[in-house]
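This report concerns only the one structure given below.
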Amino acid sequence: MAGLYSLGVSVFSDQGGRKYMEDVTQIVVEPEPTAEEKPSPRRSLSQPLPPRPSPAALPGGEVSGKGPAVAAREARDPLPDAGASPAPSRCCRRRSSVAFFAVCDGHGGREAAQFAREHLWGFIKKQKGFTSSEPAKVCAAIRKGFLACHLAMWKKLAEWPKTMTGLPSTSGTTASVVIIRGMKMYVAHVGDSGVVLGIQDDPKDDFVRAVEVTQDHKPELPKERERIEGLGGSVMNKSGVNRVVWKRPRLTHNGPVRRSTVIDQIPFLAVARALGDLWSYDFFSGEFVVSPEPDTSVHTLDPQKHKYIILGSDGLWNMIPPQDAISMCQDQEEKKYLMGEHGQSCAKMLVNRALGRWRQRMLRADNTSAIVICISPEVDNQGNFTNEDELYLNLTDSPSYNSQETCVMTPSPCSTPPVKSLEEDPWPRVNSKDHIPALVRSNAFSENFLEVSAEIARENVQGVVIPSKDPEPLEENCAKALTLRIHDSLNNSLPIGLVPTNSTNTVMDQKNLKMSTPGQMKAQEIERTPPTNFKRTLEESNSGPLMKKHRRNGLSRSSGAQPASLPTTSQRKNSVKLTMRRRLRGQKKIGNPLLHQHRKTVCVC
């Protein structure tokens, strides 16, 4: 059937709840090469082809209702001049375009999926027989293009990042491809990214039936299991999922692989066919256990029957059945054309519905991608319903489009927060105009406390010890005296502990400081300084509540009740040493205290 039709294409991808985004999509529309464009040996070099005028020199410049991306590229094919005589055959024949759609779901890294996105279409159209009118030759060329892309990945394996264990990259990807040329649709796929076709059997009935064009390449299929086991591979069930086993030497093995080498069998991949996955190469058979050869099929499009073509990754088909997906797209199109609602595109709607079902089941959403192609007979007022998220194509007008030039990643509402791009300022606080306080080594005290201590140290000590009858200055002098004592301890490099005190204790400390003589102050300094032969064991410092620590500044606090003297200080020092010996009696000596682990303490309140 040589009917005219137009395509409304929408594409959308979402990272879901996964840490990495490994789904990629590709849309390429370009003029189909014809036999007249190829240089003929009979043509003389003195008769070059007429130059193609630039788009700026074209008359008019008006765009059609097929979207800005298509209209800008349609201008590349000039219209024949009204005053000039038409060419014999080239101007009378309108060139058509070929459309290429692909969804690739990567695993083990994004490298294989990205490589397939950039080179798969180029390998397919270079194969001999792809431009043939015979479907069998076209399908053979598509299969050769898949294999050529797979072998090209082998050459790039050294450039791909290695695994965490230092092994070569295990990156691979599924690939579902739809090629539309004229009234023929060619489908090729490897993996579990499916293609669904919506068919309306009765024009009087609004029901559109979903037909699965592809079958997922799962290891549990009898055909795939037989092929895998015939190549020396195996399939193993892990957590309810059948996976292709990766037979690799043990990581501790060095040198060539022999019969005595221990081989680990790891259930690895949940698909039986994919591009990449170079770890599955079998040296005995010379083939890949995870096959890169696709399944191909040919379909003749009828705009009156075929309404939708949906390409999706497993993140979409695991949540939305094919029939539900077709019905959702049909409802979305009815809202757009009948009710005039310009909402989200069909692809975005399907992806959002799938993510919602992932959340309803309380599961971490997988990478989800979808390409929806709406087929309709050629309509004159197609431009009235143009949506910025959709691309409208008429392949007979020879349009050109490449999604790599306009690829924009959309953040997912349920994905891990992405890493900031390099264009943003990596050091916002450093480059900001706000004042940032300098780093000060406060020695376990706040900055304000050190300023107060330094200010008091510069003052005269006599102003601190003079008693006052007024209660408010008395409290201020007491606080300064306590701060001065702490500052003195800091100069002696001794750790101290602050305890809450009331006004009575503060007054007693003020009196003690006033009554102290130079000899008594020297005795207090001797008490604060630990003796040279005193060794603090690790058990004492880390024992926690098992033993009570000695209060070092207790003498100055109790000096009001009993005058301090040098003999009393020596007696107390001897008693402290005796108490420490009794507490450490029976404990095991430690060779190196730094290697000793901390004790676990339990506080019972």
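From the backbone N, Cα and C atoms, a Cβ is placed for every residue, glycine too.
Lifted from Swiss-Prot, the feature list:
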DOMAIN    8-375  domain 'PPM-type phosphatase'
BINDING   ASP105, GLY106  Mn(2+) 1 binding site
BINDING   ASP105, ASP314, ASP366  Mn(2+) 2 binding site
MUTAGEN   ASP314 to Ala  Abrogates phosphatase activity
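Restricting the binding-site residues ASP105, GLY106, ASP366 to those with a CA within 10 Å of the CA of ASP314 (mutagenesis position) leaves ASP105, ASP366, listed by sequence position. GLY106 (Mn(2+) 1 binding site) sits 12 Å from ASP366 (Mn(2+) 2 binding site), taking the CA atoms of both as reference points. In sequence order, ASP23, THR174, ASP192, SER193, SER313, GLY315, LEU316, ASN318, ASN367, THR368 are the residues of the same chain, not among ASP105, ASP314, ASP366, whose CB sits within 8 A of the CB centroid for the Mn(2+) 2 site. Between the CA atoms of ASP366 (Mn(2+) 2 binding site) and ASP105 (Mn(2+) 1 binding site) there is a gap of 10 Å, rounded to the nearest whole number.
Restricting the average to the domain 'PPM-type phosphatase' (8-375) gives a pLDDT of 84. Spatially close to ASP105 (Mn(2+) 1 binding site) yet at least six residues away along the chain are GLU22, ASP23, ALA113, THR173, THR174, GLY191, ASP192, SER193, SER313, ASP314, GLY315, ASN367, SER369, judged by Cβ distances under 8 angstroms. Look at ASP366 (Mn(2+) 2 binding site): DSSP puts it in coil. The local packing around GLY106 (Mn(2+) 1 binding site), expressed as other Cβ atoms within 10 Å of its Cβ over all shown chains, amounts to 28. Around ASP366 (Mn(2+) 2 binding site), a 10 Å sphere centred on its CB holds 23 further CB atoms from the protein chains shown. Following the DSSP three-state reduction, the secondary structure of ASP105 (Mn(2+) 1 binding site) is strand. When Cβ atoms from all protein chains are considered, those within 10 Å of ASP314 (mutagenesis position) total 21, not counting its own.
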